[in-house]
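Structure, as structure tokens:
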Amino acid sequence: MSHYHEQFLKQNPLAVLGVLRDLHKAAIPLRLSWNGGQLISKLLAITPDKLVLDFGSQAEDNIAVLKAQHITITAETQGAKVEFTVEQLQQSEYLQLPAFITVPPPTLWFVQRRRYFRISAPLHPPYFCQTKLADNSTLRFRLYDLSLGGMGALLETAKPAELQEGMRFAQIEVNMGQWGVFHFDAQLISISERKVIDGKNETITTPRLSFRFLNVSPTVERQLQRIIFSLEREAREKADKVRD
């Protein structure tokens, strides 16, 4: 997660505690990962100087994590991904049941997801995508916008009759120029229309596709994050030049 943009790093103690309290209140599952293992837990209690975590379901994992150092804790909420590291866990009790305790982290990553960050793809050069339909024909389209959770695309031809919302596609090829070629499993969430007025004051209607990415690996997610912020920076620089 250190590869994410620094704006996602929470360093204020009150902000860190606020995120942790939200995880506790919503009973969000936590994944504890260390060198050689992982387990699923949840926050049982939180104070400014103590975190109480539930024991995992497997005794051998609980024993192993107590011996581990530099434990990474991650959580997935509807709007964000949370990740932080603690140096070590100690065994304790909570409500007369075994539990882990540790001190709250000084910082944590709070990476906001799809509905918060969506960046338009550049018009020049355009980024093109392609995938296969059920009849083995090739469907080509242009990347319109991009987020960690999915992408929007524009068809340059009429919508094929067999293209329906809810369809899943394996390994859609997305050519993002200087960033390289990526392949995503994705589900078609919606089909709509993009309408613009051209220079002749005529309405141009283009089929618009919205995809949700499936099974994106952490490595690819980090690459997407870097691309999104680079595109955002380039767009901001162009806007500044126009204003100047």
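Just so you know, glycine gets a Cβ as well, placed from its N, Cα and C.
Per Swiss-Prot, the feature domain 'PilZ' maps to 112-230. Here the domain 'PilZ' (112-230) has, by DSSP, the following mix of helix, strand and coil residues: 16 helix, 60 strand, 43 coil.
Taking all protein chains in view, 14 other C-beta atoms sit within 10 angstroms of the C-beta of Lys42 (mutagenesis position). When secondary structure is read from DSSP and collapsed to three states, Lys42 (mutagenesis position) falls in the coil class. Among the mutagenesis entries in Swiss-Prot is Lys42 to Asp, noted as: Suppression of the pdeH disruption motility phenotype.
All chains included, 18 other C-beta atoms sit within 10 angstroms of the C-beta of Asn62 (mutagenesis position). In the three-state DSSP scheme, Asn62 (mutagenesis position) is classed as helix. For the mutagenesis result Asn62 to Trp, the note given in Swiss-Prot is Significant suppression of the pdeH disruption motility phenotype, less binding to FliG.
Under its mutagenesis annotations, Swiss-Prot gives Lys81 to Asp the following note: Significant suppression of the pdeH disruption motility phenotype, less binding to FliG. The 10 Å shell around the Cβ of Lys81 (mutagenesis position) contains 19 further Cβ atoms across the protein chains shown.
Listed in Swiss-Prot as a mutagenesis experiment, Arg118 to Asp is described as follows: Complete loss of c-di-GMP binding in vitro, suppresses pdeH disruption. Somewhat reduced binding to FliM, stimulated by c-di-GMP, greatly reduced binding to FliG.
All protein chains included, Ser147 (mutagenesis position) registers 18 other Cβ atoms within 10 Å of its own Cβ. Swiss-Prot documents Ser147 to Ala as a published mutagenesis change and attaches the note Slight increase in affinity for c-di-GMP.
Among the mutagenesis results in Swiss-Prot, Gln223 to Pro has the note: Significant suppression of the pdeH disruption motility phenotype, no binding to FliM. The residue drawn here is the original one. In this view, Gln223 (mutagenesis position) is surrounded by 17 other Cβ atoms within 10 Å of its Cβ, with every protein chain counted.
Experimental mutagenesis is annotated in Swiss-Prot for Gln223 to Trp, with the remark: Significant suppression of the pdeH disruption motility phenotype.
Packing around Ile227 (mutagenesis position) is summarised by its Cβ count: 18 other Cβ atoms lie within 10 angstroms of its Cβ, all protein chains included. Swiss-Prot lists Ile227 to Trp among its mutagenesis entries, and the accompanying note reads: Some suppression of the pdeH disruption motility phenotype, no binding to FliM.
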